[in-house]
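What Swiss-Prot says about this one:
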type	residues	note
ACT_SITE	Asp655	active site, proton acceptor
DOMAIN	227-320	domain 'Fibronectin type-III 1'
DOMAIN	325-416	domain 'Fibronectin type-III 2'
DOMAIN	518-790	domain 'Protein kinase'
MUTAGEN	Ile99 to Arg	Abolishes dimerization
Amino acid sequence: MALRRSMGRPGLPPLPLPPPPRLGLLLAALASLLLPESAAAGLKLMGAPVKLTVSQGQPVKLNCSVEGMEEPDIQWVKDGAVVQNLDQLYIPVSEQHWIGFLSLKSVERSDAGRYWCQVEDGGETEISQPVWLTVEGVPFFTVEPKDLAVPPNAPFQLSCEAVGPPEPVTIVWWRGTTKIGGPAPSPSVLNVTGVTQSTMFSCEAHNLKGLASSRTATVHLQALPAAPFNITVTKLSSSNASVAWMPGADGRALLQSCTVQVTQAPGGWEVLAVVVPVPPFTCLLRDLVPATNYSLRVRCANALGPSPYADWVPFQTKGLAPASAPQNLHAIRTDSGLILEWEEVIPEAPLEGPLGPYKLSWVQDNGTQDELTVEGTRANLTGWDPQKDLIVRVCVSNAVGCGPWSQPLVVSSHDRAGQQGPPHSRTSWVPVVLGVLTALVTAAALALILLRKRRKETRFGQAFDSVMARGEPAVHFRAARSFNRERPERIEATLDSLGISDELKEKLEDVLIPEQQFTLGRMLGKGEFGSVREAQLKQEDGSFVKVAVKMLKADIIASSDIEEFLREAACMKEFDHPHVAKLVGVSLRSRAKGRLPIPMVILPFMKHGDLHAFLLASRIGENPFNLPLQTLIRFMVDIACGMEYLSSRNFIHRDLAARNCMLAEDMTVCVADFGLSRKIYSGDYYRQGCASKLPVKWLALESLADNLYTVQSDVWAFGVTMWEIMTRGQTPYAGIENAEIYNYLIGGNRLKQPPECMEDVYDLMYQCWSADPKQRPSFTCLRMELENILGQLSVLSASQDPLYINIERAEEPTAGGSLELPGRDQPYSGAGDGSGMGAVGGTPSDCRYILTPGGLAEQPGQAEHQPESPLNETQRLLLLQQGLLPHSSC
């Protein structure tokens with residue numbers, strides 16, 4: 001094989017050579033800017049390697065001459081890897097002579113290396129002699145100064161290194177715009193004795209080709225860290241508390257530890273300090289006193305020292321679980337079941353939390369049945385077999401847990417009652433029967449005596465009482481009790497004692513209901529300021545209807561709180577619309593002398609609870625089920641209809657959200673909870689004048705900035721409610737704090753389009769969130785647009801749509817009745833286990849009502865009082881979907 005170097009170009013005649021072998025390779029390197037063409041043409045190097053040096057950015061052309069082979073497959077190789085450069089050219093000089101060219105138009109440092117060409121012949125690879133290509137340029141940095149954070153006046157070092165070719169390379173250091181060192185050979189280390197403020201450093205590298213400047217490094221001063229924030233008690237028990245916090249700015253020094261101080265509040269003098277390494281930024285406080293108020297604060301430290309303490313954060317440990325078991329558990333058989341009674345448990349120590357419901361467990365056929373939750377000290381057991389022995393136990397519970405179980409009560413299949421003792425003991429039924437008969441006779445006698453006395457008092461009042469101290473006869477008269485709903489003198493007198501305004505009393509006169517006219521039942525939900533209970537209301541025809549009673553807590557004694565609570569009822573009294581919750585009545589619960597009565601607002605019983613809890617249950621409940629898009633749009637139409645009615649009556653709601661919309665038995669949605677609503681008597685806006693708990697993430701921009709509320713601000717909240725519905729109950733602006741919402745919105749950000757949300761629906765949402773209130777659509781426009789969208793969707797079959805389930809009113813279900821929903825294997829229960837879709841199943845909000853499966857029979861004449869509407873809502877939506885009703889437009 002012959003090797004020759006030349007500046008050969010395409011068409012260059014081959015140089016005279018001895019007769020070549022079967023295959024010959026020739027590699028030539030052309031540096032057109034280094035050698036003139038005339039000088040290169042006569043260059044002949046036989047078989048010797050070549051070193052080629054070029055400047056960065058110059059062109060280079062390499063060629064390879066192959067003789068003794070037809071159409072060779074010439075490959076270029078650099079440092080052992082095949083070159084993928086597309087700028088390659090292969091030219092035949094003769095049938096047995098080919099020249100290949102590899103062009104590098106602008107050489108970079110990465111192009112430097114060892115090149116050769118190779119050809120395969122008969123399974124063997126022939127390679128040429130190599131060419132070493134060296135690329136020269138300005139220095140290239142391999143190490144540059146890095147940013148640092150150092151204590152004030154503390155010494156530190158900065159490093160800089162650069163390489164050629166060409167060598168040598170020298171380093172010059174700069175501090176800002178001042179030269180402070182060099183030139184020094186590369187690599188170079190700069191020693192600095194210290195700085196008192198943030199300072200910038202850089203280095204320059206010089207060689208024969210020029211100079212290069214490094215990045216600018218900033219040396220920051222370390223400082224004490226900032227105070228922690230977002231201190232939260234994440235988990236509480238009677239003796240332990242888990243605390244988490246977010247660290248403040250670390251002062252550009254690694255945080256090493258945090259200190260948590262805890263003291264009893266108020267006025268605690270002993271402070272417990274716990275030092276924990278970080279991260280994580282959490283701490284577990286142990287050995288706390290149950291049912292005790294504490295305060296804690298946190299600070300963190302780096303190498304320079306500790307941060308300031310954050311503000312004190314109060315918390316209270318939970319009380320102890322009940323320590324006593326119910327006593328005197330006994331049973332009475334009746335035709336309808338087995339009545340169980342026991343003595344009420346009284347807390348033994350102030351550290352025990354408030355006692356809650358009782359839990360009853362019963363065993364039959366050696367199998368434990370489900371536990372029952374019972375309010376009060378009496379339970380009626382119906383789901384047992386009277387032909388088999390029964391064992392019953394009961395305990396009391398509170399927020400912490402359950403107390404000890406009572407002694408088991410054995411009810412034999414041969415006995416008429418049970419006895420307390422070991423599971424296999426027996427008792428005679430004769431004494432029990434005699435005791436029951438005696439109790440019945442005594443109760444009947446007392447009832448007759450009380451009835452006779454009551455008739456006299458009602459007829460004449462109570463007169464001619466005891467004489468006064470001076471011996472003179474005195475006549476006392478107590479007004480006869482009246483149960484006439486039209487003139488409830490007793491309740492009116494009690495209203496006078498509340499100190500509420502005369503205007504509010506006048507509004508409530510015709511909706512006052514005597515306390516004796518309804519019976520309170522089980523607890524449906526609790527909130528911060530009150531609770532909701534099921535009740536049976538006796539109507540004028542003697543029949544009973546199930547209602548929900550919303551009442552304030554017994555320890556709320558301020559007249560202002562009571563008046564604010566009753567104002568919501570007065571507000572609801574004015575509403576009469578199928579998609580707006582309507583007031584049934586108002587009552588007062590009497591208490592001991594000297595204590596204010598408890599106000600109660602009576603509302604329709606909504607079988608399926610609040611819309612937010614229903615949406616959550618469909619997505620993350622124990623048995624999730626599917627809600628079709630048509631159903632979700634139908635929910636929005638109902639809410640828009642209700643808000644259209646409210647806005648037409650000059651009412652602004654101010655708290656529109658999915659949690660404040662209720663689901664009736666036929667699955668229609670009603671707008672409810674008017675605790676923040678206001679009527680606009682003049683103009684079209686209301687300005688908030690005092691501090692209240694407001695739903696920040698549902699508020700419009702003008703409400704956040706200026707406490708200004710209009711119908712247009714309700715439209716904004718309706719857009720957020722639409723987003724809640726489409727996401728099946730997700731929290732809006734998740735991960736954004738309330739204090740950050742205004743800046744987030746003013747920056748042009750809005751809630752993102754939910755998955756599976758139609759573009760038309762999201763466009764409506766986005767219009768509701770316009771920064772200019774005048775650009776937001778009205779509720780009439782929203783209702784018509786949503787009806788148009790619903791009309792374009794396919795009609796659901798009865799098996800697909802939960803709205804078609806129980807549209808016709810069926811028999812009233814028993815307590816704990818259920819509703820079958822698509823995709824659910826088991827019915828959901830009532831308030832018993834908290835797992836249903838009513839509000840009882842979730843975390844109760846601020847006395848939100850109503851919410852657990854049940855039913856409310858339609859009141860006679862109710863339809864006559866509803867405002868005239870074009871069609872029943874369900875009929876109108878079905879006609880829209882089937883194209884039988886023309887769509888209106890905004």
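Sequential numbering from 1, following the chain as shown.
Keep in mind that glycine also has a Cβ here, set from the backbone N, Cα and C atoms.
Keep in mind that this structure shows the original residues, not the substituted ones.
Using a 10 Å radius centred on the Cβ of Ile99 (mutagenesis position) and all shown protein chains, the other Cβ atoms total 24. Across the domain 'Fibronectin type-III 1' (227-320), DSSP helix (H, G, I), strand (E, B) and coil residues number 0 helix, 50 strand, 44 coil. Reported as a whole number, the C-alpha separation between the residue listed as 'active site, proton acceptor' and Ile99 (mutagenesis position) equals 84 Å. For the residue listed as 'active site, proton acceptor', the number of other Cβ atoms no farther than 10 Å from its own Cβ, over all displayed protein chains, is 22. Assigned with DSSP, the residues of the domain 'Fibronectin type-III 2' (325-416) fall into helix, strand and coil as follows: 0 helix, 41 strand, 51 coil.
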